[in-house]
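As written in Swiss-Prot, here are the features:
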type	residues	note
ACT_SITE	Asp409	active site, 4-aspartylphosphate intermediate
BINDING	Asp409, Thr411, Asp816, Asp820	Mg(2+) binding site
BINDING	Asp409, Lys410, Thr411, Glu498, Phe540, Lys563, Arg594, Thr674, Gly675, Asp676, Arg789, Lys795, Asn819, Asp820	ATP binding site
MUTAGEN	Glu181 to Gln	Impairs ATPase activity
Amino acid sequence: MFRRTLNRLCAGEEKRVGTRTVFVGNHPISGTEPYIAQRFCDNRIVSSKYTLWNFLPKNLFEQFRRIANFYFLIIFLVQVTVDTPTSPVTSGLPLFFVITVTAIKQGYEDWLRHRADNEVNKSAVYIIENAKRVRKESEKIKVGDVVEVQANETFPCDLILLSSCTTDGTCYVTTASLDGESNCKTHYAVRDTIALCTAESIDNLRATIECEQPQPDLYRFVGRISIYSNSIEAVARSLGPENLLLKGATLKNTKKIYGVAVYTGMETKMALNYQGKSQKCSAVEKSINAFLIVYLFILLTKAAVCTTLKYVWQSSPYNDEPWYNQKTQKERETFQVLKMFTDFLSFMVLFNFIIPVSMYVTVEMQKFLGSFFISWDKDFFDEEINEGALVNTSDLNEELGQVDYVFTDKTGTLTENSMEFIECCIDGHKYKGTTQEVDGLSQTDGPLAYFDKADKNREALFLRALCLCHTVEMKTNDDVDGPVEGAGFTYISSSPDEIALVKGAKRFGFTFLGNQNGYIRVENQRKEIEEYELLHTLNFDSVRRRMSVIVRTQKGDILLFCKGADSSIFPRVHSHQIELTKDHVERNAMDGYRTLCVAFKEIPPDDFERINAQLVEAKMALQDREEKLEKVFDEIETNMNLIGATAVEDKLQDQAAETIEALHAAGLKVWVLTGDKMETAKSTCYACRLFQTNTELLELTTKTIEESERKEDRLHELLIEYRKKLLHEFPKSTRSLKKAWTEHQEYGLIIDGSTLSLILNSSQDCSSNNYKSIFLQICMKCTAVLCCRMAPLQKAQIVRMVKNLKGSPITLSIGDGANDVSMILESHVGIGIKGKEGRQAARNSDYSVPKFKHLKKLLLVHGHLYYVRIAHLVQYFFYKNLCFILPQFLYQFFCGFSQQPLYDAAYLTMYNICFTSLPILAYSLLEQHINIDTLTADPRLYMKITGNAMLQLGPFLHWTFLAAFEGTVFFFGTYFLFQTSSLEDNGKIYGNWTFGTIVFTVLVFTVTLKLALDTRFWTWINHFVIWGSLAFYVFFSFFWGGIIWPFLKQQRMYFVFAQMLCSVSTWLAIILLIFISLFPEILLIVVKNVRRRSARRNLSCRRASDSLSARPSVRPLLLRTFSDESNIL
C-alpha cells in the first residue's frame, strides 16, 4: 500500500521533462552499467471518485457547494444557535433527506466504479521475465515490462508492438470500447523486432524507447526506439500511433503479440480520457438560479417587514410588555440592535421554506430518468448498425427544446458517406463507367468507357496512382468480421472515398492486391502482377488536404503520387495543365459529386537521398514532429504533373431534405459547415432543400473577392452591399423575421474558409471587428448559410461567433467525423452521428443518433416535451412553496409578529418531501401536453417555446400571482370561517393548531389538484401518485395526531385532525376553499375549451369552402399553465 502511494506521488517527477525513456524488459543496456528502476505510476486503474475514508467529507463538501443546500445549512445552524420559533428538525430533516438521497445515489454509482476497477486491476496477464511467462495481476504491470497478449484479449496497458505471430509483424485491433469503431485496425511492429516471437528472444532484446509524456489524444503518439545489438551504435526507428496498442482495445484475428508497456494505470490514454467534457449549463438552470435570487429577495423582504412591524407594534407599552408576560431584567438590558438582528433571523427561519430545498433532487431525478426515453425510443433504432440513440449527458435534455441555430456537417451527416466511383477525367478527357443490359444482366462496357480518349500510358498511370496512393488495406474474408466484398477478400480503410477509388480502378482493370513486406502489389489490365516498394507515406491531414506516397518501381524509378482537393493540388502543379481538368472538376462539383485531383512527379535518385534524410529526421523527432513533417511535405509536393481528377458520388441520407424543411419550419436557422468545395456543397444544399429554387444566394468567396486587386476593399464593398439589401428587405425584430421568411424573398449566404479568415484576421486597423460585425448582421438575416472549405477550427470559430451574439442564441452542432469534434464541443448541444468515419464525434457529443433524420424527432418531440415538463416543474415548485409560506406570513399580522408558526413541525418537514414531491416528478416524466404526432407534423409548435418562453418574466409573474391569490384564499377563507361558532356542535371555537391544520389541508389538496388539472396525459402512475399522495396525507395526519408520542415535549396535535373532520362544517369549508382557489383555473379551462371548439368549427368550414389545406392554429404558450388542456373537463 505504501509503495503504491509513493509511486503515485513520485510519478509526477518524470513529467518535468518533455519525454520519457523506457527500458524494454527493464533490462540495462550494458551489463557493466548499474540499472536504477525508474519511477512511473503502477497499472492500477482508478475511475472511482471516493474512498471509504474521504467519502463523507468530500461528498458533503460537493453537495454544500450548491446554493440551496448551503442556504438550508445556514438556516439549520441559525435554528440550533438562536431561539427560533420552529424546531431545527423542520429544516434539518428535509436537508438531511436531500443530502442522504444524493449521497446514497452517488455512493452507489461510485461503488459500481470500484467494482469495475477491481475486475480490471485483478485480471490475469502474462509478463516475460527471465525468458519465462509469468502470470501476474494486471495492476502489477510496470512500465518497461514485456506483456504477452492473446487473441480476443484486451490490452492491459498502452503497449508498443514488438512482434506478432504473423510474418509481417502486423496485428488487428478493435477499439470499440475507446472510440466506438468496430472495424479492425492494423498495427505494425518495428521491422527490427518482427522476428522476436519467443520468450527467449524477447528476453534477450536490449532496447530503449523515448516517447512523449502521456496525453489523452487517442490518435497521436510520438516516439522512437533504439535497438542495441552487437554493433557499437544503436539502430533507431521512429514510432507513431500505428505502433501503439491502447489499453481497452481488443486483439482480433491474431493469435498472439508481444508488446512493451510505455504508459500504465492512470497515465494510459483510456484513463486520461476519463475526465469529463466541460460542464454545459442549460437555460433552465440559469432561470432556476435567477428565480432563487428573486425568492431570496422576497424572503429577506418578508423578514425585514415583519421585524420592522414587530417593533412598531411593540412601541406601545401594553403590547410590548402585557401584565401577563413581563420581561426579565436580562431581556430589558439586551442590546436593541442585537434583539432586532435575532428577530430578523427568526423570521428568516420561519419563512425559509419559500426556497424549495428538494427541487434540485427532483430536477436531477427528472433529467436522469427522462434521458432513458431517448434511449428507449424505437424510432431512433437503425437496423444497419443495430444501434439506437445514446445519451452521454442528461443535463441538457431541456436544451433540445431551445435551439436557435443548427450547425451541420455535410459528408456523412447530410449524406450517406457511402461512396461510389462515377467518372474521372485524364488530361482533360472524360471517362465514365457505363453499363448496358445483356440478357438481363448489367455489365461494364469495356475497361473504360470514354468520350474522348487520352494517351494509353496516361490512362495506365492514372489508374496506377489510384491503386498506389491510399491507405486501404486488403484483408482475406477469414480475417474480417462483418460483410465482405467477395472474391475472397475485402478492402478496409478509415476513408470511404479511398475504398471507392480503389474499387473504381479495379472495375477498370487495375486491381490493388495488398501490401506485403513493404511492397504494394497491383494487377494490371493484362493480368500481370506489378510490385512497388513503398518508401514513404505522406499522410492526409485537414490542413494540407492531400496525401502522397513515394514508391520505387521494379525498374528502379522513384515516383511520387499525390491526390487531394483541387484547391490544394492546382497551386502545386504546372499551370498549363490546370485548364484541361478544371472545367471537369467544376462541372462534377455542380452535379454534387466529390472531386479529387491526382498528380505525380518523378524524383531523381539524388533528390530522393536528400528527401529521405529529411523525412527520417522529421519522423525521428520527439518535439514538434508534426510541424517538421509538414515542412518537409510542403517541400516535396511541388512542381508535380497533373494527371486528372475523380468524381465520387455520396448519396443524400434518407429523409435529410424533410428534416431540413422541418427544422426550417420550426424557426431554426440551419448552417452547413463543410470542408468540401463550394460547387459540391452548393449542389447538396439544393438537394436537401436548405436552399430553395427561389432563394437568392449571396456569395463571399475567393472567386467573388478576387475580382478586385485589393481583396479587402472588394470584401468591404460586398459586405456593405449585402447588408443594405437585407436590412431593406427584412424588419429588425427576430420574431417578425421568422414570419418574413415565408412572406418575402429568402436569402442564403455562401462563404469559404479563406474569406472567413480575411474577415476575422483583416490587416486593416480595427477593420476586422467591423467586418465581423457586418458579417454577423448579414448571417442573422439569411434563412440558411453554407460555409465551405472549412478547417475544423474554423467550424468551432463560427459556432463561437454565433454563441456570442446579442441574446446568446442556443446552438446545436451535429457531425460524424473527427473534424467535427471541435464544433460539437463548442456548441451548447453537441450531436454525434454514428457514422462511417469512426466514433470520435459520437464519443465527444452530448447525444448520439444513427442518422441525421433522427434530429427531427429529437428536437421537435423530445426537446419540446422535455422543456415543457421541466419548465412546469420549476414554476410549480416555487408556486407551491409560495402558497405554503404566504399564510404563515399573513398569520404574523394576527399574532403580534411573535414568530408563532402556523403549521405543526411535522407538516413543515413533510410538505416538500412526502406530500407534494411525487406528483410533480411523475408529471415531469410522463406529461404529453400535445400529442407526439401533432408535434412531429407541425414544426411551428417548436417556435412557441424557444427563447425560454415558459420561464420568462410573464409566466413567472403569472405563477407568482396565482400562488399569492391561492395563499390569500387559504388564510383569509379559514380566518373568516373561524368568526362563527358553528364549526363545532358544542359551540366551541377551534384553536391555533386546528386553524393551521385546516389551512394546510386546503393547501395540500389545492396544489395537488392544480397539478391534476394541468395533466393532459394520464397514466396509472399519475393516478397512483396524485391520489396516493392525498391519501397518504390523510393517513399520516390521523396517525400523527392519534398517538401520544413520548419523544415530544408538547402533544399539541393530539386528536386535532380527527376532531376537525368530525365537523360537517369543516368538511364543507375545506371543499369550498379548494373550489374558490381553483375556480380561476377551472373558468380558464371552460372558456378556452369553448374558444378551441369554435376555432375548430370555423377551420372546418373554411376547409370545406375553399378546399385549402391548412395546419391547425397554435395558441401562444407564453403564459400557458396547461390547465386549459386538461382531460378532466
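Each residue, glycine too, has its Cβ placed from N, Cα and C.
Substitutions noted, but not modelled.
A straight line from the CA of Gly675 (ATP binding site) to the CA of the residue listed as 'active site, 4-aspartylphosphate intermediate' spans 9 Å.
Looking only at Cα atoms, Asp820 (Mg(2+) binding site) sits nearest to Asp409 among the recorded positions Asp409, Phe540, Arg594, Arg789. Arg789 (ATP binding site) sits 17 Å from Asp816 (Mg(2+) binding site), taking the CA atoms of both as reference points.
Each of the binding-site residues Arg594, Arg789 was scored by other CB atoms within 10 A of its CB, and the lowest score goes to Arg789. In this structure, the binding-site residues under consideration are Thr411, Asn819, and the one with the smallest number of other Cβ atoms within 10 Å of its Cβ is Asn819. Within 10 Å of the C-beta of Asp820 (Mg(2+) binding site) we count 33 further C-beta atoms, all protein chains included.
Gly675 (ATP binding site) is surrounded by 22 other CB atoms, counting those within 10 A of its CB over all protein chains shown. Taking Asp816 (Mg(2+) binding site) as the reference point, the recorded positions whose C-alpha atoms are within 10 Å of its C-alpha, out of Asp409, Phe540, Arg594, are Asp409. Within 10 Å (C-alpha to C-alpha) of the residue listed as 'active site, 4-aspartylphosphate intermediate' lie the following binding-site residues from Phe540, Arg594, Asn819: Asn819. In this structure, Asp820 (Mg(2+) binding site) is part of a helix by DSSP.
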